[in-house]
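A.B. asks: Pulled these from Swiss-Prot:
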type	residues	note
MUTAGEN	Ser209 to Ala	Abrogates WLS binding
MUTAGEN	Ser209 to Thr	No effect on palmitoleoylation and secretion; the threonine can functionally replace the serine
MUTAGEN	Asn298 to Gln	Strongly reduced ability to stimulate Wnt-responsive reporters; when associated with Q-87
MUTAGEN	Cys334 to Ala	No signaling activity despite the presence of significant amounts of secreted monomeric Wnt3a, exhibits dominant negative properties; when associated with A-335
MUTAGEN	Cys335 to Ala	No signaling activity despite the presence of significant amounts of secreted monomeric Wnt3a, exhibits dominant negative properties; when associated with A-334
Amino acid sequence: MAPLGYFLLLCSLKQALGSYPIWWSLAVGPQYSSLGSQPILCASIPGLVPKQLRFCRNYVEIMPSVAEGIKIGIQECQHQFRGRRWNCTTVHDSLAIFGPVLDKATRESAFVHAIASAGVAFAVTRSCAEGTAAICGCSSRHQGSPGKGWKWGGCSEDIEFGGMVSREFADARENRPDARSAMNRHNNEAGRQAIASHMHLKCKCHGLSGSCEVKTCWWSQPDFRAIGDFLKDKYDSASEMVVEKHRESRGWVETLRPRYTYFKVPTERDLVYYEASPNFCEPNPETGSFGTRDRTCNVSSHGIDGCDLLCCGRGHNARAERRREKCRCVFHWCCYVSCQECTRVYDVHTCK
């Protein structure tokens, strides 16, 4: 069997045996484009537990936004990790879209759960504010009285509704009394808290001749890039935990506690994990690592995106790459821009 075929087969087997959130595949599958118009497709979304299936049928008109949220979460993950050994690669020929990487309770798994949960809350909240779903809209729960010279107006985005959708849908399968479910619930909530803590006021001036006699203000979500940056910082400072078992009336329950007591206890906005990450230097179908061979590296950087670290000490190749680009652009009155086309040579460095 070819290496890629073996890799995909192993991915499929591992997701079937584990608790992989394979419903994330709805963001890249054929269901994504038609989910809102055909409610019966809820039953065809892979990996849904009964509670998620009921939620899908009850809120089918916002399910395209759920799919969109997963999609923007994946895209943001790939942006944030573009210069890392693990660059949030997805496997589009498998329902387990990240391969076996998320089978372990690592920092990477913590980040992916957080950014996906945040993406769902973000996309649903935005969709409601845009009026694309009849069951939701703008928020009427303003925080505080208007200040001097301004009043509440516009459409405050309803992050409480978006957060509820994310919580009810994403957390539905995380109800087992084991450590991994506890970790996933915590990191899902950290993603939602990232959105809620970054809500900010936007205001618009009203008055004669452009004056600002009065302002109307509303609550708005940040750009999702700010959420990605915030959660990436949380990834870098994630709290390592240990698993503890204790007996309750329902049986044995696993909980998490910080491994190191001299560090601060993680808050609901922090990411947590309890298993070490692989180094991702070499291809390994067991861990889901694709390795870093042929990855572009930054020869002038001493960081993780630099050739020394990204290439794991194997060295790198260099080549000259010619690119045709627009150049010497001139604005003409009125109103167009004319450009010439130039060939430029760039040095490209890739890992051996």
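Here, residue 1 is simply the first one shown, and the rest follow in order.
Each Cβ is built from the backbone N, Cα and C atoms, and glycine gets one as well.
None of the substitutions listed is reflected here, since the structure keeps the original residues.
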A.B. asks: Among all protein chains shown, how many Cβ atoms are found within 10 Å of the Cβ of Cys335 (mutagenesis position), not counting that one?
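C.D. replies: Looking across every protein chain shown, the total is 6.
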A.B. asks: Measure from the CA atom of Cys335 (mutagenesis position) to the CA atom of Asn298 (mutagenesis position) and give the result in Å, rounded to a whole number.
C.D. replies: 39
A.B. asks: Would you find the one among the mutagenesis positions Asn298, Cys334 whose Cβ has the most company, meaning other Cβ atoms within 10 Å?
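C.D. replies: Highest number of other Cβ atoms within 10 Å: Asn298.
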